[in-house]
Amino acid sequence: MNPNQKIITIGSICMVVGIISLILQIGNIISIWISHSIQTGNQNHTGICNQGIITYNVVAGQDSTSVILTGNSSLCPIRGWAIHSKDNGIRIGSKGDVFVIREPFISCSHLECRTFFLTQGALLNDKHSNGTVKDRSPYRALMSCPVGEAPSPYNSRFESVAWSASACHDGMGWLTIGISGPDNGAVAVLKYNGIITETIKSWRKKILRTQESECTCVNGSCFTIMTDGPSNGLASYKIFKIEKGKVTKSIELNAPNSHYEECSCYPDTGKVMCVCRDNWHGSNRPWVSFDQNLDYQIGYICSGVFGDNPRPKDGPGSCGPVSADGANGVKGFSYRYGNGVWIGRTKSDSSRHGFEMIWDPNGWTETDSRFSVRQDVVAMTDRSGYSGSFVQHPELTGLDCMRPCFWVELIRGRPEEETIWTSGSIISFCGVNSDTVDWSWPDGAELPFTIDK
């Protein structure tokens, strides 16, 4: 083969290899394009199977499963309380990025439970945590994270600018209520699935405030209670009925000898029961029960096992306010079972220390101080704080009843400890009809932090 023939042969081979390579590249590009078109095309697909038509509605980035939480079930029968969650937020925050918070609470949809909390716009062990003992500031916000996780910038979702708040799920979306603004003109901003739907202006111009725990949803409507007026005297109390973020009805309670703040509410057989804080003149807790038309009844827990703090030693109770040590108070809760009542309270009668659950089988209607069950969850030597109720609907648990649960805030820092900040962690428990245990689940953080020295 002469040199010219060699050149022609080599050139021909190179040309064939090049053409094959080009065809393969074109095929690869076509394959990628087809695959991409399938993934990003119309997300409403209709398929035919055995002559039946099935339509799939795919919602990108969002779970499209929805139900209506009816709230028609009665509370589950229980014998005690099982530990549900503990976030250890202060302990983790000594080294990690954890928000300075207070007023945490828990609320559950039919799919998950979330911890909601009011941040101070600051992290633990950072200079901006200085002075966070203050309740109301423009830096506070309602945020949420998965239950049991320490609240950090990496796992938390912004909900609303707020220094007082509530939130609940109706089975189709989250309702959040965030109150912010000056003491003499605060505004509650209502959001449904993150979109502003309504606002409520302070009507007494004296620190509009709400529950600091979950609102309550029944048959697609959600209910909350707000207070406006003095914390040490008669104020104004309103119940709001809300549907998909819009107020459809409201009433003002006629309660001239009662004081309702920071109510802990739950659904029970289609009605709503709220147990609240009397900061005016009661060491027992006031309650209000209402139906979906906002027809209501009011009263006080009669038991001589008193639920507020400060409070007198247990003794003769009253179905009206017990005035001994009745001034001031702390957010709390109870669960009614017929004539009986589970009472959650601090173990100390003069400070926010310890926590216990007490079953008084006649305490809703009788004034004696006899009880049959006491379960300790935080020791007297450890700090506690606010507490509140939340429920797990049958749509979440698969039970045929409403599971009662509660949370306890574990406050740390100022004014009791030598720190520049005030924050808290949270523990929670749910009612079970099986074995439980007495123990203490304290916050457990070793103070002071580096920033405090």
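Note: Cβ is positioned from N, Cα and C throughout, glycine not excepted.
Nothing has been swapped: the model has the original residues at all the noted spots.
According to Swiss-Prot, the natural variant Ile53 to Ser carries this note: In strain: A/WSN/33.
Quoting Swiss-Prot on the natural variant Asn57 to Lys: In strain: A/WSN/33.
Over all protein chains present, the Cβ of Glu261 (substrate binding site) has 23 other Cβ atoms lying within 10 Å. Taken from Swiss-Prot, the feature substrate binding site applies to Arg102, Arg136, Glu261, Glu262, Arg277, Arg352, supported by sequence analysis.
For the natural variant Asn130 to Tyr, Swiss-Prot gives this note: In strain: A/NWS/33. The structure shown keeps the original residue. Around the Cβ of Asn130 (variant position), a 10 Å sphere holds 15 further Cβ atoms from the protein chains shown.
Here the residue is the original one, but Swiss-Prot notes a natural variant at this spot, Asn130 to Arg: In strain: A/WSN/33.
Taking the Cβ of Val133 (variant position) as centre and 10 Å as the limit, one finds 15 other Cβ atoms among all the protein chains shown. For the natural variant Val133 to Ser, Swiss-Prot gives this note: In strain: A/NWS/33. The structure shown keeps the original residue.
DSSP assigns Asp135 (active site, proton donor/acceptor) to coil in the three-state reduction, outside any helix or strand. What Swiss-Prot records for Asp135 is active site, proton donor/acceptor, and it gives sequence analysis as the kind of evidence.
Listed in sequence order, Asn279, Trp280, Ala327 are the same-chain residues six or more apart from Asn232 (variant position) with CB atoms under 8 A from its CB. According to Swiss-Prot, the natural variant Asn232 to Asp carries the annotation: In strain: A/WSN/33 and A/NWS/33.
Every protein chain shown contributes to the tally, and the Cβ of Asp308 (Ca(2+) binding site) ends up with 26 other Cβ atoms within 10 Å. What Swiss-Prot records for Asp278, Gly282, Asp308, Asn328 is Ca(2+) binding site, and it gives sequence analysis as the kind of evidence.
Pro316 to Thr appears in Swiss-Prot as a natural variant; the accompanying note says: In strain: A/WSN/33 and A/NWS/33. In the three-state DSSP classification, Pro316 (variant position) falls within coil. Annotation for Pro316 (variant position): same-chain Cβ neighbours under 8 Å, separated by at least 6 residues, are Gly304, Thr367, Asp368, Ser369.
In the three-state DSSP assignment, the secondary structure recorded for Tyr386 (active site, nucleophile) is coil. Residues or ranges marked as active site, nucleophile in Swiss-Prot (evidence: sequence analysis): Tyr386.
Record note (Swiss-Prot), natural variant Arg414 to Gln: In strain: A/NWS/33. The unchanged residue is displayed. Cβ neighbour count for Arg414 (variant position) (all protein chains, 10 Å cutoff from its Cβ): 18.
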If you draw a 10 Å sphere on the Cβ of Tyr386 (active site, nucleophile), how many other Cβ atoms land inside? 25
Near Asn328 (Ca(2+) binding site), meaning Cα within 10 Å, which of Asn130, Arg277, Arg352, Tyr386, Arg414 (recorded positions)? Arg277
Among Asp135, Glu262, Asp278 [recorded positions], residue with fewest other Cβ within 10 Å: Asp135
Can you tell which of Arg102, Arg136 has the least company, meaning the fewest other C-beta atoms within 10 angstroms of its C-beta, among these binding-site residues? Arg136
Min neighbour Cβ count (10 Å) across binding-site residues Arg277, Gly282, Asn328, Arg352 flags Asn328
Shell list (Ca(2+); ref centroid = CB of Asp278, Gly282, Asp308, Asn328; cutoff 8 A): His259, Arg277, Asn279, Trp280, His281, Ser283, Asn284, Arg285, Arg311, Pro321, Gly326, Ala327, Gly329
